[in-house]
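Chemist: Annotations for this protein, taken from Swiss-Prot, read as follows:
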type    : residues                            : note
BINDING : CYS10, CYS13, CYS29, CYS30          : Fe cation 1 binding site
MUTAGEN : CYS13 to Ser                        : No effect on activity. No iron present in center I
MUTAGEN : GLU47 to Ala                        : No effect on activity
MUTAGEN : LYS48 to Ala                        : Decrease in activity
BINDING : HIS49, HIS69, HIS75, CYS116, HIS119 : Fe cation 2 binding site
Amino acid sequence: MPNQYEIYKCIHCGNIVEVLHAGGGDLVCCGEPMKLMKEGTSDGAKEKHVPVIEKTANGYKVTVGSVAHPMEEKHWIEWIELVADGVSYKKFLKPGDAPEAEFCIKADKVVAREYCNLHGHWKAEA
């Protein structure tokens, strides 16, 4: 059963969905169950995928990776998300954009997540 904020992807057509309200059932696309995109927190590519969270005067700045992630036509960050106090904030990106987002919110604890079109879903907490 899917849980709130989980990300699923169709292995056939590439559709991606985020669960906003967890119901009772499986997510199906193109006649097959969708694949849960587990959140990576570290691996050999950590310097390019794990979000870096910085507290700012106005809220939080999230940069993808301690080394700038490529933002090319074939390899880019599709979105950056910040979850704070049960609320999800997103910035959608496109090739050529900077792999970063600023969120003007007040919260003590946040989770940053991002999605790379080639390497999947990544997260960090602060």
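Including glycine, each Cβ sits where the backbone N, Cα and C put it.
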Chemist: Among the recorded positions LYS48, HIS69, HIS75, point out the residue whose Cβ has the most other Cβ atoms within 10 Å, with all shown protein chains included in the count.
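Modeler: Most Cβ neighbours within 10 Å: HIS69.
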Chemist: Does anything in the same chain, at least 6 positions from CYS116 (Fe cation 2 binding site), have a Cβ under 8 Å from its Cβ, and if so what?
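Modeler: CYS116 (Fe cation 2 binding site) has long-range Cβ partners HIS49, VAL64, HIS69, HIS75, TRP76, ILE77, GLU78, TRP122.
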Chemist: State which of the following binding-site residues has the fewest other Cβ atoms within 10 Å around its Cβ: HIS49, HIS119.
Modeler: HIS119
Chemist: List the recorded positions among CYS13, GLU47, LYS48, HIS119 whose C-alpha is within 10 Å of the C-alpha of CYS29 (Fe cation 1 binding site), in sequence order, or say none.
Modeler: CYS13
Chemist: Measuring Cα to Cα, tell me the gap between GLU47 (mutagenesis position) and CYS30 (Fe cation 1 binding site) in whole angstrom.
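Modeler: Just about 35 Å between their Cα atoms.
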Chemist: DSSP secondary structure for CYS116 (Fe cation 2 binding site), reduced to helix/strand/coil, please.
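Modeler: Strand, per DSSP.
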Chemist: List only the single closest residue to LYS48 (mutagenesis position), chosen from the binding-site residues CYS10, CYS30, HIS119 by CA-CA distance.
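Modeler: Nearest in space to LYS48 (mutagenesis position), counting only the binding-site residues, is HIS119.
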Chemist: According to DSSP, does LYS48 (mutagenesis position) sit in a helix, a strand, or coil?
Modeler: helix
Chemist: Which whole-number value in Å describes the distance between the Cα atoms of CYS13 (mutagenesis position) and CYS30 (Fe cation 1 binding site)?
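Modeler: Cα-Cα distance, CYS13 (mutagenesis position) to CYS30 (Fe cation 1 binding site): 7 Å.
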Chemist: In whole Å, note down how far the CA of CYS30 (Fe cation 1 binding site) lies from the CA of HIS119 (Fe cation 2 binding site).
Modeler: 22
Chemist: Using Cβ-Cβ distances, find the residues under 8 Å from CYS10 (Fe cation 1 binding site) that belong to the same chain and are at least 6 apart in sequence, listing them in sequence order.
Modeler: ILE16, CYS29, CYS30, GLU32, MET34, LYS35
Chemist: Neighbourhood of the Fe cation 1 site (CYS10, CYS13, CYS29, CYS30): other residues with Cβ within 8 Å of the Cβ centroid, in order?
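Modeler: My list of surrounding residues reads ILE11, HIS12, GLY14, ASN15, GLY31, GLU32, MET34.
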Chemist: Across all the protein chains here, work out how many other Cβ atoms are within 10 Å of the Cβ of CYS30 (Fe cation 1 binding site).
Modeler: 11
